[in-house]
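Visitor: Got a structure here, written out as structure tokens. Questions coming.
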Amino acid sequence: MVNDFNEKNGIKKRLLDFFPVVLEGIREILESMQYFPEETEKLLYSIKRNTLGGKNNRGLAVLQSLTSLINRELEEAEFRDAALLGWLIEILQGCFLMADDIMDQSIKRRGLDCWYLVVGVRRAINESQLLEACIPLLIRKYFRNMPYYVDLLDTFREVTFLTELGQQEDLLSSRDGEASLRSFDLMKYDFIITYKTSFYSFYLPIKCALLLSRNSNQKAYDTTIKLSKLLGYYFQVQDDYLDCFGDYTVLGKVGMDIQDNKCTWLVCYAEKFASADQLNLLRAHYGKAGSENIAVIKQLYHELQIPELYHKFEDDMVDSISKEIDLIDESTGLKKCIFTKFFQLIYKRSR
């Protein structure tokens with residue numbers, strides 16, 4: 001059996017080597033519109049800067065999932081189609097992150113200054129929209145003659161809407177003031193992470209692979225949604241924990257959730273278990289800028305044993321996800337190994 005680490009890195013190199021093809025496709029679209037050459041280069045640089053630099057897990061997932069579904073190595077045309085869709089998901093991720101950094105007033109992303117700090121808020125907003133808008137044009141350019149073309153367009157549009165709906169609720173729930181803290185609860189949190197994270201991070205790559213493999217089994221799609229929600233929940237709670245207790249040098253970004261008044265797993269449970277005095281402390285310091293406020297909240301989390309609760313949660317989620325993977329009906333064409341690989345990527349991660 002091929003070593004998973006070497007296999008992943010070999011595929012990753014091929015995926016990265018393919019990215020210029022995607023950029024060239026965008027260039028051809030812009031040239032057909034007679035867009036100005038100098039501005040074309042600026043936009044292509046923005047796309048490159050805001051798409052590259054991550055772990056590429058979503059793009060890799062399309063390639064690895066398709067390989068598992070057809071149970072053989074990908075032919076060149078199959079690799080090309082899967083790599084294209086993988087990069088479209090990475091571009092979608094890039095546009096979400098650009099907007100997210102503006103809304104959260106973040107400083108660093110993937111170890112670099114956030115794009116809005118480089119080019120200004122107005123240009124960064126418009127370029128995030130351009131990243132999103134180029135996706136259906138690239139799908140039309142490369143897949144318009146395929147039988148799954150409409151399904152592909154529909155899937156990207158739906159997932160984009162669901163993700164932005166989750167982002168909207170995340171934004172509204174983190175509005176300034178004590179009232180927002182009182183509105184934090186696990187039901188609201190579940191909604192945010194289901195729509196903000198699960199669909200584009202887990203469901204979309206696998207759905208793309210299912211479409212490429214010509215699998216139209218509804219049960220396979222339903223199972224994919226169910227497991228994607230579980231994986232997304234686990235992934236986002238990890239994100240919340242790492243934002244507070246992770247190592248910046250490993251994460252490549254500065255944690256902002258406490259001062260940004262975010263509805264996180266940590267604050268939901270802190271509210272649930274806090275005494276009256278602790279709740280007053282939480283309301284006095286949560287959502288406030290300044291290292292002293294952040295230190296108070298982190299100390300409160302320790303007093304409430306939130307880190308210990310997180311580690312128990314992680315163990316329970318590992319057990320639940322493992323059991324759900326074992327229940328997958330492979331007669332639908334879906335493969336257990338697809339979700340196992342996803343699970344291995346995020347299992348007790350540190351970034």
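Quick reminder: no glycine exception, Cβ is built from N, Cα and C everywhere.
Not measured: the values here are computed from a predicted model.
As annotated in Swiss-Prot:
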type	residues	note
BINDING	Lys55, Arg58, Gln93, Arg110	isopentenyl diphosphate binding site
BINDING	Asp100, Asp104	Mg(2+) 2 binding site
BINDING	Asp100, Asp104	Mg(2+) 1 binding site
BINDING	Arg109, Lys196, Thr197, Gln236, Lys253, Lys262	dimethylallyl diphosphate binding site
MUTAGEN	Cys95 to Phe	No complement of lethality of fps1-delete strain
MUTAGEN	Arg109 to Gln	No GGPP synthase activity
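I'd like to know what surrounds each of these features in this structure.
Guide: In the three-state DSSP scheme, Arg110 (isopentenyl diphosphate binding site) falls into the coil class.
Over all protein chains present, the Cβ of Asp104 (Mg(2+) 2 binding site) has 17 other Cβ atoms lying within 10 Å.
Secondary structure at Lys262 (dimethylallyl diphosphate binding site), as computed by DSSP, is coil.
Cys95 (mutagenesis position) carries a helical DSSP state (H, G or I). In sequence order, Asn50, Ser128, Gln129, Leu131, Glu132 are the residues of the chain that are 6 or more apart from Cys95 (mutagenesis position) and have a CB within less than 8 Å of its CB.
A 10 Å cutoff on Cβ-Cβ distances gives Arg109 (mutagenesis position) a total of 22 other Cβ atoms nearby, all chains included.
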Visitor: Hey, how far is Thr197 (dimethylallyl diphosphate binding site) from Gln93 (isopentenyl diphosphate binding site), Cα to Cα, in Å?
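Guide: Roughly 10 Å, rounded to the nearest whole number.
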Visitor: Taking the recorded isopentenyl diphosphate site as Lys55, Arg58, Gln93, Arg110, identify the other residues of that chain whose CB atom sits within 8 Å of the mean position of the site's CB atoms, giving them in sequence order.
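Guide: So the extra residues in range turn out to be Gly53, Gly54, Asn56, Asn57, Gly59, Glu90, Gly94.
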Visitor: Taking Arg58, Arg110, Lys196, Lys262 as the binding-site residues to compare, which has the smallest set of other Cβ atoms within 10 Å?
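Guide: Each of the binding-site residues Arg58, Arg110, Lys196, Lys262 was scored; lowest Cβ tally within 10 Å is Arg110.
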Visitor: Just the number: how many Å between the Cα atoms of Gln93 (isopentenyl diphosphate binding site) and Lys196 (dimethylallyl diphosphate binding site)?
Guide: 11
Visitor: Among Lys55, Asp100, Lys196, these being the binding-site residues, pick the one whose CA is nearest to that of Arg109 (mutagenesis position).
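Guide: Answer for the nearest of the binding-site residues: Asp100.
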